[in-house]
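Single-structure report; data block below.
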Amino acid sequence: MGVWLNKDDFIRDLKRISLCLLILYVVVVVGTDQNFYSLLGVSKTASSREIRQAFKKLALKLHPDKNPNNPNAHGDFLKINRAYEVLKDEDLRKKYDKYGEKGLEDNQGGQYESWSYYRYDFGIYDDDPEIITLERREFDAAVNSGELWFVNFYSPGCSHCHDLAPTWREFAKEVDGLLRIGAVNCGDDRMLCRMKGVNSYPSLFIFRSGMAAVKYNGDRSKESLVAFAMQHVRSTVTELSTGNFVNAIETAFAAGVGWLITFCSKGEDCLTSQTRLRLSGMLDGLVNVGWVDCDAQDSLCKSLDTTASTTAYFPPGATLNDREKSSVLFLNSLDAKEIYMEIIHNLPDFELLSANQLEDRLAHHRWLVFFHFGKNENANDPELKKLKTLLKNEHIQVGRFDCSSAPGICSDLYVFQPCLAVFKGQGTKEYEIHHGKKILYDILAFAKESVNSHVTTLGPQNFPASDKEPWLVDFFAPWCPPCRALLPELRKASTLLYGQLKVGTLDCTIHEGLCNMYNIQAYPTTVVFNQSSIHEYEGHHSAEQILEFIEDLRNPSVVSLTPSTFNELVKQRKHDEVWMVDFYSPWCHPCQVLMPEWKRMARTLTGLINVGSVDCQQYHSFCTQENVQRYPEIRFYPQKSSKAYQYHSYNGWNRDAYSLRSWGLGFLPQASIDLTPQTFNEKVLQGKTHWVVDFYAPWCGPCQNFAPEFELLARMIKGKVRAGKVDCQAYPQTCQKAGIKAYPSVKLYQYERAKKSIWEEQINSRDAKTIAALIYGKLETLQSQVKRNKDEL
């Protein structure tokens, strides 16, 4: 028997059903949303090292090799592998934080290694506190901090690297405190390793600011490594005697430096010469190290009431011959590290600045200031006491300020928790807060960069909302790793942009209202304010690309096309003109990711290919008319033929500047000449023009990648140097005679030399601009020689 519902009951039940369906939909969506951070079990603030450690733990547990009976093992592992691939990469992590997985459509990944790789090869130094795994973004700052670094460049698959690992760990423990021990994974940071000239593994280099890197070529025993490291440690041990004792002590005390002295008597224990050298290196600039032979200097030791072997630290101003009144620290250990830690703990803390003197002191000098609230937390890391000495040559003083003594001052600076900041000699107006790691080398790098940069900490009182000058403002959150990675690059960019535009940072965890006003939804968000115009930066986190972005705002490389200008410039283009056009929509995440790459590509194609873009949100009906069915839609319009509307659509997977440029150049007529053995001999070797020749093989992948770059080069040097190509598969004897041992190989053949040789000069670059600059430099030198020879005749 049916049941009839009245209207009210029907509406009520319909609402219930709709609510249930909505809840079900939300559950399904949430259940399928794979948050990469939660997949790895890390927070959004996790460091690269924490992400590697979390992934390794999961990889060893979930790897398909260890779960052969689980049909879902492959799929489950792909998920965590994908999460790791994205979060380990700074740029992909930024895209993911901002757009979610939508922003990663061009970076699918999907490959993983065997279980044994993750067990034995992956992150081999991540669990060693004495060894710091350095990444590209922090490497230069670390090795230029002023500390001595010994760095192991290794590859995960290298057996010799694994053979060295146990020794490297023992060595790191042995020299801890004397120098920094680092490691670079060249499997993850290939570009960094290439930049540092690393072409074999393991490669061990010593680095110190102001000196060239020194490669270690000895045997890989711990003793040999220690001996090599000690050659580069600055250590001076003074033998004290009646003749020099008083002057040495008084001179050091006057400079605020104390003495560590070991008094040695025959048959009794005192610090060995090797231990004294190590302590001198560890305490370099902080404490002088000396020793007294009490058998030879009996009267001196007796005057100091020392009758047995003793080691003591004499702080500045210590009374040497009255132990009861003196602040002398007597040391019972013979171990260098134990003595070092005890002395460091007893060194005086940084100067405490008072509220009354703060503004005046900061106005007349550059300062690194530690802010604390009551208890001084810096005491937990006594190594930070080295800062005063290591920053002395930079003319940066180091002090501390207790915010509990003057809360108003800290509140005005937006300091609400313990932190440190650099003040640039203009009082409290110009300062920058440190958001990096609270470890010595990171703070050193920050202080040196900050005092020489032009980055301003912004707040409501100085935010450039209506400033007539252009500003680049970085909206960030201190907990966000990509934000922290961007800050050093902003400092570099600010020095290069000084006088052109100002650079500032705004902490959105403090100034939430300002960030909401500008609709900041992800961190970091970097924006250029130019009076009424606002432009958001979407590029990579590098000073170079920030500068490119600014230059593109001044001189746009991409033509913004309207339906009218599209018809005029593209459809009615001249016979020899070509265009590449990006049809996009501002709300489309892949379009937003593409835009900086599109602009970068356009700059490299200036004079060769016209580049434009069409906003399909603004000109929707026009894009529909042009049959644009997806975003972004990239089209190439070739040299005009009878088919004016002919175009080619880009279907490639990668939408980076290099891939897009190669695709576009592939449609241009060949500018280089295909050479045969006969034409190579007649035109290149016996001809009266300069030639640059690309020796290649059709099956060679790098040759195929280089081909469009060589075509670009041919166009750049047209009229001055001719460009040719030799197919080494078709003409092996020609290539063999030219001494070709690898593909591609590029050689320059210069006319007017004494005699052209088939070997000539090889060019090792694969960048068209670099090759062109090198060629022009060679030709200029050659012309000078020819002119000089003619003058002599």
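Any Cβ shown, glycine's included, is placed from N, Cα and C.
Nothing has been swapped: the model has the original residues at all the noted spots.
Annotated in Swiss-Prot:
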type: DOMAIN; residues: 35-100; note: domain 'J'
type: DOMAIN; residues: 130-232; note: domain 'Thioredoxin 1'
type: MUTAGEN; residues: C158 to A; note: Abolishes disulfide reductase activity; when associated with A-161; A-480; A-483; A-588; A-591; A-700 and A-703
type: MUTAGEN; residues: C161 to A; note: Abolishes disulfide reductase activity; when associated with A-158; A-480; A-483; A-588; A-591; A-700 and A-703
type: DOMAIN; residues: 454-553; note: domain 'Thioredoxin 2'
type: MUTAGEN; residues: C480 to A; note: Abolishes disulfide reductase activity; when associated with A-158; A-161; A-483; A-588; A-591; A-700 and A-703
type: MUTAGEN; residues: C483 to A; note: Abolishes disulfide reductase activity; when associated with A-158; A-161; A-480; A-588; A-591; A-700 and A-703
type: MUTAGEN; residues: C588 to A; note: Abolishes disulfide reductase activity; when associated with A-158; A-161; A-480; A-483; A-591; A-700 and A-703
type: MUTAGEN; residues: C591 to A; note: Abolishes disulfide reductase activity; when associated with A-158; A-161; A-480; A-483; A-588; A-700 and A-703
type: DOMAIN; residues: 671-776; note: domain 'Thioredoxin 4'
type: MUTAGEN; residues: C700 to A; note: Abolishes disulfide reductase activity; when associated with A-158; A-161; A-480; A-483; A-588; A-591 and A-703
type: MUTAGEN; residues: C703 to A; note: Abolishes disulfide reductase activity; when associated with A-158; A-161; A-480; A-483; A-588; A-591 and A-700
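Shown on the structure are the features that Swiss-Prot records.
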{"residue": "C158", "record": "mutagenesis position", "contacts (Cβ under 8 Å, 6+ apart)": "Y201, P202"}
{"residue": "C161", "record": "mutagenesis position", "contacts (Cβ under 8 Å, 6+ apart)": "I124, N152, Y154, S155, Y201, P202"}
{"residue": "C480", "record": "mutagenesis position", "contacts (Cβ under 8 Å, 6+ apart)": "K44, T45, D97, Y523, P524"}
{"residue": "C483", "record": "mutagenesis position", "contacts (Cβ under 8 Å, 6+ apart)": "H435, D474, F476, A477, Y523, P524"}
{"residue": "C588", "record": "mutagenesis position", "contacts (Cβ under 8 Å, 6+ apart)": "Y631, P632"}
{"residue": "C591", "record": "mutagenesis position", "contacts (Cβ under 8 Å, 6+ apart)": "D582, Y584, S585, Y631, P632"}
{"residue": "C700", "record": "mutagenesis position", "contacts (Cβ under 8 Å, 6+ apart)": "Y743, P744"}
{"residue": "C703", "record": "mutagenesis position", "contacts (Cβ under 8 Å, 6+ apart)": "Y696, A697, Y743, P744"}
Whole-number mean of pLDDT values that fall within the domain 'Thioredoxin 1' (130-232):
89
Two-stretch contact, the domain 'Thioredoxin 2' (454-553) and the domain 'J' (35-100), at least three Cβ pairs under 8 Å:
yes
